[in-house]
Structures are given as structure tokens and as C-alpha cells.
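Here the structure is laid out as C-alpha cells; the discussion comes afterwards.
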Amino acid sequence: MVPEPGPTANSTPAWGAGPPSAPGGSGWVAAALCVVIALTAAANSLLIALICTQPALRNTSNFFLVSLFTSDLMVGLVVMPPAMLNALYGRWVLARGLCLLWTAFDVMCCSASILNLCLISLDRYLLILSPLRYKLRMTPLRALALVLGAWSLAALASFLPLLLGWHELGHARPPVPGQCRLLASLPFVLVASGLTFFLPSGAICFTYCRILLAARKQAVQVASLTTGMASQASETLQVPRTPRPGVESADSRRLATKHSRKALKASLTLGILLGMFFVTWLPFFVANIVQAVCDCISPGLFDVLTWLGYCNSTMNPIIYPLFMRDFKRALGRFLPCPRCPRERQASLASPSLRTSHSGPRPGLSLQQVLPLPLPPDSDSDSDAGSGGSSGLRLTAQLLLPGEATQDPPLPTRAAAAVNFFNIDPAEPELRPHPLGIPTN
């Protein structure tokens, strides 16, 4: 972030001989800030350890999350504790030489967190809109280059201008004695805010809006394909039965409702992510520009807006993994939980639950989402516990060869509509399975 600047090494404020007494009633504020600091450090440390220790989470997409959690961890360990003392005592109570260093780390860590959020949105954008070419575009070396570029930009926007005094160019106001606040000039604030917030936030809005439109479009495609294939299968079997005109329409409505709910969930997810980002950071950057123009923001209000931006580093390790099913499973294996072993044994003992017709599940492949004929080597599912699979195989055997070749190919990105936050980047080689080809 670009905090309200503080004194440089050339300034000579009247630093206090020792820490002053904290104002009355600050005990509750100190307790709340300590909880925020502890939660930020613990949550980010836990998720970094989770990704490093769980092989299922070691992929290119999660590399950006490690960078995000690292920047947020630095905010919790390096930036928040001095900021808490600064807010409680109303002045800088640490060593004088640490003021400029802390200010530079404040700018760098918060800017790196915002830039990492931008990289995550770009990674999601490439993974959803072109999953088959994702591995060719987002290689580990390119991901490393993007992360290093984000950290380099954050460092250049913090240490270099502050050490060289660029933030004071054209600024006539002297620093307040004993304060550690960055009193930057308007040109510096505009350039730094544009590079570290406004441009990344524009990219985040663009990519997430494109993802939302693609998710809605693909949800409609999957619903129409599933409905059409179900009706084709019922016509091909041609089993004599009493006609029930309301059954097909009810099934179609159920499928359409299910996929509409998935699209709605995607919309809510993006709304939460974008809303959290802008609610925490936009007020601070607006106040930062206003402060550089008119110097009319009180220190207390500016501290509140600054801590609101800090809270983004607290919520990132909670919100982002909350919508990723692989993180939930890995967290259940990583943390000691008395119920987890029994649940895993129960799931392993009843494989028929995973092959039943329970509807499409997020994170599955296209063959598992749509009622496609199974490959010939899946004979293990032909027992009594998987009657749905044998019924699909019978449907495929009854199709005529001429009819099978006339089916249009499935869109290769249809599986992405199931849950665009749980796509596995390790399996981008998704090939459409031709409908109606006999498996024998």
C-alpha cells in the first residue's frame, strides 16, 4: 500500500525519551489489534505450511497463493505490530532509525499483497478460458517470473522512492514532531497508488468479470447438453412404457435449476472476493489522495482506514481457500481431527456412493459430469452397486453407428462450468469423449 508517509532520515522531529502512557480505554483496542495480528500470522503460516507439505497442492496455481500468503504473513509480523504501537500511543515509540525502514516495509508488503491478488486473478482467467493451453502458457518459469516481477515492482515503489526522498518532491509541509507518517507529495501518491492499486484493481475486475461471463455461458451449455443427451438416451432405448409427459420436463427443469445454482454460486463467489478487496483497500487509497491534496484527514481516521487495509491480509487466507475444495480436503488431512479418519474409512468402504447418480460434482472431469459411455476397461463398475453406469453402457450399445457419428463434439471447456475455482491445473489435457460409440 502507499501509507500516509512519515519522516525521513533528514528530518529532526522531537522524539520522546521513552514510550508515553497509553490513553485511557485503549485496552480493548489493543486486545482487538492483537487478535488481528495473531490471526493474520497464524492463518497465513498454516496455509504456507499446508501447500509445502501436501503434494496434491503443489502446482503452478498455488504458487501464486504461496506468494500472496507470504506477503500477508510479512504484513502480520513486520508491519502490524509497530502500527499497533503507533496507533495506541499516538506517536512513534520505537528507535528513530526504524521509522523509515518500517514505512518502506509497509509500502512493499501491502503493495505485494495487492499485486499477488492481481496475479491470482490472471491465473484463474487463463485456467478457465483456455484450460487446454494452460500448461503451455503458465509454465513454472513464467509463474516464477511473474511473482518476482510483482515483488520487484512493490520494492521499487517503496524502498527506492523513500530512500532517495522522491516522496518529498514539491512537498512543503514539515513532518509532525515524534510522528512516523509518510507525508508524501501529490505526484508521488498518484504514481504509487496507480501502480500498486488502481491498475491492479482494474485488471482484477476485468478478469473476474470475464470469468463470470464464461462460467454462466458454460453452465447453460452443460445444462443443454445434459438434457439433450438424456432425452436421446430415452428415445434410443425405446422401452415400452406408459407415457408420462411431465417427467421429461421435470427432469429438464431440475437440471437447469442445478446448473443455474452453480452459476449463481460462481457469481456470489466473485462478488465476495471483489467486494472484500474494494471494501478494505479503496477507502484507504481515496483518503491517501485526499490527504495529499488538502491535508484534511485526521490521524485517527487515517489509522482506521489503514487498519482496514491491513485486514485484507487477515481475510485473504480465509476467503480464498474457502472456495477451493482441494484446500478443504488437504486441511482435513493436515490438522488433527478425530472425525477425519472415520470419514475417510467410510468413504473408502462405500465406493458406490461416488458412482451413484448424485448429479455433477465440482472439480470432476467431463466424463464424470456428463452421462457419457464409459471406456471398455471400466468393468469394475458393472456390478449391482453401479446400475447407472451399466444403463449408460446399454444405451451406448443400442445406438446405431450412423447415428453415433452424427453427434456434434462436446465443447472442451464445458467441464470448467462445474466449479471454476476447483479446476485441477495438473490435468489440462481434457479430450471430449464421442457420444454414442459402442464400448464393446
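For all residues, glycine too, the Cβ spot is worked out from N, Cα and C.
According to Swiss-Prot, the feature serotonin binding site maps to Asp106, Asn288. Listed in Swiss-Prot is the mutagenesis experiment Asp106 to Ala, annotated as follows: Abolished G-protein coupled receptor activity in response to serotonin. Swiss-Prot documents Cys110 to Ala as a published mutagenesis change and attaches the note Decreased G-protein coupled receptor activity in response to serotonin. Leu182 to Ala appears in Swiss-Prot as a published mutagenesis result, with the remark: Decreased G-protein coupled receptor activity in response to serotonin. For the mutagenesis experiment Ala192 to Tyr, the note given by Swiss-Prot reads: Abolished G-protein coupled receptor activity in response to serotonin. Here Swiss-Prot notes a mutagenesis experiment, Trp281 to Ala, with the remark: Abolished G-protein coupled receptor activity in response to serotonin.
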Discussion item. Neighbour count, 10 Å Cβ-Cβ cut-off, for Ala192 (mutagenesis position): what number do you get?
Written reply: 25
Worksheet item: How many whole Å apart are the CA atoms of Leu182 (mutagenesis position) and Ala192 (mutagenesis position)?
Response: 13
Discussion item. Just to verify a number: CA distance, Asp106 (mutagenesis position) to Asn288 (serotonin binding site), in angstrom, no decimals.
Written reply: 14
Discussion item. Between Cys110 (mutagenesis position) and Trp281 (mutagenesis position), how many Å separate their Cα atoms?
Written reply: 10
Worksheet item: Near Asn288 (serotonin binding site), how many other Cβ atoms are within 10 Å of its Cβ?
Response: 26
